[in-house]
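According to Swiss-Prot, the features are:
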MUTAGEN   Arg39 to Ala  Over 20% reduction in IgE-binding
MUTAGEN   Glu42 to Ala  Over 20% reduction in IgE-binding
MUTAGEN   Lys45 to Ala  Over 20% reduction in IgE-binding
MUTAGEN   Glu90 to Ala  Over 20% reduction in IgE-binding. Further reduction in IgE-binding; when associated with A-95, A-100 or A-105. Most significant reduction in IgE-binding; when associated with A-95 and A-105 or with A-95; A-105 and A-112
MUTAGEN   Asp95 to Ala  Over 20% reduction in IgE-binding. Further reduction in IgE-binding; when associated with A-90 or A-105. Most significant reduction in IgE-binding; when associated with A-90 and A-105, with A-105 and A-112 or with A-90; A-105 and A-112
MUTAGEN   Asp97 to Ala  No effect in IgE-binding
MUTAGEN   Glu100 to Ala  Over 20% reduction in IgE-binding. Further reduction of IgE-binding; when associated with A-90
MUTAGEN   Glu105 to Ala  Over 20% reduction in IgE-binding. Further reduction in IgE-binding; when associated with A-90, A-95 or A-112. Most significant reduction in IgE-binding; when associated with A-90 and A-95, with A-95 and A-112 or with A-90; A-95 and A-112
MUTAGEN   Asp112 to Ala  Over 20% reduction in IgE-binding. Further reduction in IgE-binding; when associated with A-105, with A-95 and A-105 or with A-90; A-95 and A-105
Amino acid sequence: MKFIIALAALIAVACALPVSNDNFRHEFDHMIVNTATQRFHEIEKFLLHITHEVDDLEKTGNKDEKARLLRELTVSEAFIEGSRGYFQRELKRTDLDLLEKFNFEAALATGDLLLKDLKALQKRVQDSE
């Protein structure tokens, strides 16, 4: 019975504490990481799809197709480089907890891997004639 009373008192104290104004910042961080992760997943699917198109391009050598592929790769590359800059700046913040820091580092590492694959594919497209 004493345990239940102590637990109820603890819950009442926790509910009475003022809400931190930082919650918005942490929710925004969570939303940004989720959005970037979803976009990285879309870019990964795009890379898989476009790899087949690059194989066809190497066989045909169509210049219009080459220009289109380069434009699409450039847009994805710009998104990843922009997100890398954002995540690097956010990692310098001192108010990050362990989970947020891990999420930012994971998103940064995922972006780096995708950027490496994008650049390799871009080089393949540029070298095809």
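Here, residue 1 is simply the first one shown, and the rest follow in order.
Glycine is no exception: its Cβ is also placed from the backbone N, Cα and C atoms.
Here the candidates are the mutagenesis positions Asp95, Asp97, Asp112. The one whose C-alpha lies nearest to that of Glu42 (mutagenesis position) is Asp112. The least crowded of the mutagenesis positions Glu42, Glu90, Asp95, judged by other CB atoms within 10 A of its own CB, is Asp95. Put simply, Lys45 (mutagenesis position) is 31 Å from Asp97 (mutagenesis position) when counted between their Cα atoms. Within the same chain, residues at least 6 positions away in sequence whose Cβ sits under 8 Å from that of Glu105 (mutagenesis position) are Leu91.
A separation of roughly 26 Å, to the nearest angstrom, links the Cα atoms of Lys45 (mutagenesis position) and Glu100 (mutagenesis position). Burial estimate for the mutagenesis positions (Asp97, Asp112): highest at Asp112, by number of other CB atoms within 10 Å. Cα separation, Glu100 (mutagenesis position) to Glu90 (mutagenesis position), rounded: 10 Å. Between Glu90 (mutagenesis position) and Arg39 (mutagenesis position), the C-alpha separation comes to 18 Å. Listed mutagenesis positions: Arg39, Lys45. The one with the lowest count of other Cβ atoms within 10 Å of its Cβ is Lys45.
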